[in-house]
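In what follows, a single structure is set out as structure tokens and then discussed.
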Amino acid sequence: MIWKRKITLEALNAMGEGNMVGFLDIRFEHIGDDTLEATMPVDSRTKQPFGLLHGGASVVLAESIGSVAGYLCTEGEQKVVGLEINANHVRSAREGRVRGVCKPLHLGSRHQVWQIEIFDEKGRLCCSSRLTTAIL
């Protein structure tokens, strides 16, 4: 297990209240040994004008999961901030909930690199994202 902080799904979801995570109804669903998963609806809050999941919403989901995963790998008063994120949008989604799955690529003492893949309800890859964070 890579997590240094002990936390429940309920506590993770409570952290999103009153901010963008809560507004977009991003829900943390699973904490694995080295994965963190969350879902987000494809609805009026997250669609672009042509009825498809907005690429920016996918990036919000990816950075939200990756940043929380990064925080869970720190100790004490350490904080995590995003340095760089990229995303390749490979399939659109029109409805339902998308699922983001976050895994570490590198866990260093000063930087982390996370791979976040976002899937539609049929398990098809919609977006592949990589987030680099700094530990402060």
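Quick reminder: no glycine exception, Cβ is built from N, Cα and C everywhere.
Sequence unchanged from the original; the noted substitutions are absent.
According to DSSP, Glu63 (mutagenesis position) sits within a helical segment. Residues or ranges marked as active site, nucleophile or proton acceptor in Swiss-Prot: Glu63.
Around the Cβ of His111 (substrate binding site), 14 further Cβ atoms fall within 10 Å across all displayed protein chains. For Gly82, His89, Val90, Arg91, Ser92, His106, Leu107, Gly108, Ser109, Arg110, His111, the entry in Swiss-Prot reads substrate binding site, with the evidence type experimental evidence.
Listed in Swiss-Prot is the mutagenesis experiment Gln48 to Asn, annotated as follows: 51-fold decrease in catalytic efficiency toward benzoyl-CoA. The DSSP secondary structure for Gln48 (mutagenesis position) is coil. The Cβ of Gln48 (mutagenesis position) lies under 8 Å from the Cβ of His54, Gly55, each of which sits 6+ residues away along the same chain.
For the published mutagenesis His54 to Ala, Swiss-Prot gives the following note: 514-fold decrease in catalytic efficiency toward benzoyl-CoA.
One mutagenesis experiment catalogued in Swiss-Prot, Glu63 to Ala or Gln, is accompanied by this note: Loss of activity with benzoyl-CoA as substrate. Long-range Cβ proximity for Glu63 (mutagenesis position), meaning a same-chain Cβ under 8 A and a gap of 6 or more residues, is found for Gly82, Ile85, Ser129, Leu131.
Among the mutagenesis experiments that Swiss-Prot reports, Val68 to Met is described with the note: 10-fold decrease in catalytic efficiency toward lauroyl-CoA. Does not affect catalytic efficiency toward 1,4-dihydroxy-2-naphthoyl-CoA and benzoyl-CoA. Take the CB of Val68 (mutagenesis position) and look out to 10 A: across all protein chains shown you find 22 other CB atoms. Val68 (mutagenesis position) falls within a helix when secondary structure is assigned with DSSP.
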- Once the chains shown are all counted, how many other Cβ atoms turn up within 10 Å of the Cβ of Ser109 (substrate binding site)? 6
- Note on the structure: The correct three-state DSSP answer for Leu107 (substrate binding site) is strand
- Note on the structure: Rounded to a whole number of Å, the separation of the Cα atoms of Ser92 (substrate binding site) and Val68 (mutagenesis position) comes to 25
- Message: Over all pairs within Gly82, His89, Val90, Arg91, Ser92, His106, Leu107, Gly108, Ser109, Arg110, His111, the annotated substrate binders, what is the largest Cα to Cα distance, rounded to whole Å?
- Response: 36
- Taking the Cβ of Gly82 (substrate binding site) as the centre, how many other Cβ atoms fall within a 10 Å radius? 14
